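Presented below is the structure to which this report refers.
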Amino acid sequence: MLPSQSPAIFTVSRLNQTVRLLLEHEMGQVWISGEISNFTQPASGHWYFTLKDDTAQVRCAMFRNSNRRVTFRPQHGQQVLVRANITLYEPRGDYQIIVESMQPAGEGLLQQKYEQLKAKLQAEGLFDQQYKKPLPSPAHCVGVITSKTGAALHDILHVLKRRDPSLPVIIYPAAVQGDDAPGQIVRAIELANQRNECDVLIVGRGGGSLEDLWSFNDERVARAIFTSRIPVVSAVGHETDVTIADFVADLRAPTPSAAAEVVSRNQQELLRQVQSTRQRLEMAMDYYLANRTRRFTQIHHRLQQQHPQLRLARQQTMLERLQKRMSFALENQLKRTGQQQQRLTQRLNQQNPQPKIHRAQTRIQQLEYRLAETLRAQLSATRERFGNAVTHLEAVSPLSTLARGYSVTTATDGNVLKKVKQVKAGEMLTTRLEDGWIESEVKNIQPVKKSRKKVH
């Protein structure tokens with residue numbers, strides 16, 4: 001007998017697929033440490049190897065686009081730390097991991113801690129741009145937190161002396177390597193904020209390995225930099241070295257020397273700017289004085305030109321010239337007016353309307369006479385044509401034919417009878433005479449035989 005509720009039955013394919021999905025979704029990405037064995041690299045460029053410890057092993061694959069980023073050549077027996085995704089190869093049911101990154105075991109553990117702390121602080125918003133404080137421009141006092149015996153301090157002081165010797169520098173010595181270094185760096189940052197002597201801080205050290213720089217990946221140092229009221233410039237290691245302190249700081253400088261250049265002014269450049277500004281001011285003053293002198297000369301000349309005696313003489317000369325022009329213009333105007341009057345008189349005499357009126361009256365009389373004669377002739381001809389037309393119409397009128405004794409007979413359908421075959425006995429006929437109509441009934445029909453014409 002079967003139970004009331006049967007357990008789910010998987011096919012092998014479905015089982016492998018279900019296990020693969022569980023591994024990928026539930027486990028996600030993990031960090032694994034172990035020893036490399038059976039390392040191979042076929043022509044495809046992918047890496048295939050086994051990762052093992054004392055009691056277990058797992059098959060691994062690292063595809064070409066991922067292993068390109070590995071900075072060393074994996075060796076048999078090497079201890080490594082890998083970041084990988086767990087999966088299942090369904091056709092064979094083999095459990096394996098797909099490696100995304102690989103590091104030697106020592107640095108790998110530190111890198112894992114680095115990534116975890118970075119993700120944590122980033123999630124809290126310590127890296128957000130909105131919290132970055134602007135650097136003072138220019139800085140009036142610079143604080144340096146680093147080792148008092150390190151090369152970084154020497155580089156910073158050398159750059160500041162070269163660029164801006166007058167800029168005050170306060171050194172807050174702290175260890176930058178070792179177990180006590182994070183605590184000393186935090187206390188130096190807090191001390192600088194308590195004393196409030198400087199308006200920008202440089203926190204850093206020279207280059208080194210990941211372990212050497214690890215103090216600047218400490219969470220306490222990161223939070224001290226974030227809470228500092230004084231803007232902080234991080235200057236840790238070389239340009240390729242990136243620490244947690246770099247993400248939290250208000251500005252990251254690739255090297256300690258670069259940090260010193262960022263917070264200082266170039267004295268030589270400032271001197272060149274002052275000299276350039278002085279030259280521009282001198283040129284501006286020269287131009288201003290020349291412009292004022294030219295303006296003064298123009299005004300002085302205008303005042304001389306506007307002297308009352310000179311103005312009176314010029315106006316008197318202008319008045320005499322205007323009087324001459326007025327007299328000449330008046331004479332010309334009178335002369336032109338007289339000539340125009342003569343021309344108008346001649347034109348008026350030539351355009352006397354009386355002769356034209358007489359000729360027009362004569363022409364009108366002639367046209368009236370010709371019009372009357374033409375109308376009489378046309379009327380007489382029209383009357384004659386009308387009389388002829390009336391006579392012709394009376395001659396061809398049906399009424400005239402009826403008056404001569406003829407008649408017109410129509411059948412009941414209104415058609416005029418021309419032949420006897422159009423009617424039948426008993427039908428009613430209507431006959432039109434000159435003075436009225438007659439209705440009659442057909443009693444008998446007698447066709448008339450046509451006479452044959454003799455042919456000669």
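Backbone N, Cα and C atoms are what each Cβ position is placed from, and that goes for glycine too.
Don't expect the noted substitutions in this model, because it carries the original residues.
Annotated in Swiss-Prot:
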{"type": "MUTAGEN", "residues": "F63 to A", "note": "About 10% ssDNA-binding by N-terminal domain"}
{"type": "MUTAGEN", "residues": "Q96 to A", "note": "About 50% ssDNA-binding by N-terminal domain"}
{"type": "MUTAGEN", "residues": "D155 to A", "note": "Loss of exonuclease activity, reduced ssDNA-binding"}
{"type": "MUTAGEN", "residues": "Q177 to A", "note": "Wild-type exonuclease activity"}
{"type": "MUTAGEN", "residues": "R205 to A", "note": "Loss of exonuclease activity, still binds ssDNA"}
{"type": "MUTAGEN", "residues": "H238 to A", "note": "Loss of exonuclease activity, still binds ssDNA"}
{"type": "MUTAGEN", "residues": "D241 to A", "note": "Loss of exonuclease activity, still binds ssDNA"}
{"type": "MUTAGEN", "residues": "D246 to A", "note": "Wild-type exonuclease activity"}
{"type": "MUTAGEN", "residues": "D250 to A", "note": "Wild-type exonuclease activity"}
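Shown here: features listed in Swiss-Prot, placed on the structure.
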{"residue": "F63", "record": "mutagenesis position", "DSSP (3 states)": "coil"}
{"residue": "Q96", "record": "mutagenesis position", "DSSP (3 states)": "strand"}
{"residue": "D155", "record": "mutagenesis position", "DSSP (3 states)": "helix"}
{"residue": "Q177", "record": "mutagenesis position", "DSSP (3 states)": "coil"}
{"residue": "R205", "record": "mutagenesis position", "DSSP (3 states)": "strand"}
{"residue": "H238", "record": "mutagenesis position", "DSSP (3 states)": "coil"}
{"residue": "D246", "record": "mutagenesis position", "DSSP (3 states)": "helix"}
Using a 10 angstroms cut-off on Cβ to Cβ distances, just flag whichever of R205, H238 is the loneliest among these mutagenesis positions.
H238
In angstrom units, rounded to an integer, how far apart are the Cα atoms of D246 (mutagenesis position) and D155 (mutagenesis position)?
19
List of residues, in chain order, with Cβ under 8 A from that of D155 (mutagenesis position) and at least 6 apart:
G206, T255, P256, S257, A260
Counting Cβ atoms within 10 Å across all protein chains shown, which of the mutagenesis positions F63, Q96, Q177, D246, D250 comes out on top?
D246
Long-range same-chain neighbours of D241 (mutagenesis position), Cβ under 8 Å, sequence gap at least 6?
G207, L213
Neighbours of Q177 (mutagenesis position) among mutagenesis positions F63, Q96, R205, H238, D250 (C-alpha cutoff 10 angstroms), in sequence order, are R205
Spatial neighbour of H238 (mutagenesis position) that is closest, considering only the mutagenesis positions F63, Q96, R205, D250 and their CA atoms
R205
Name the one residue among F63, Q96, D250 whose Cα is closest in three-dimensional space to that of R205 (mutagenesis position); these are the mutagenesis positions.
D250
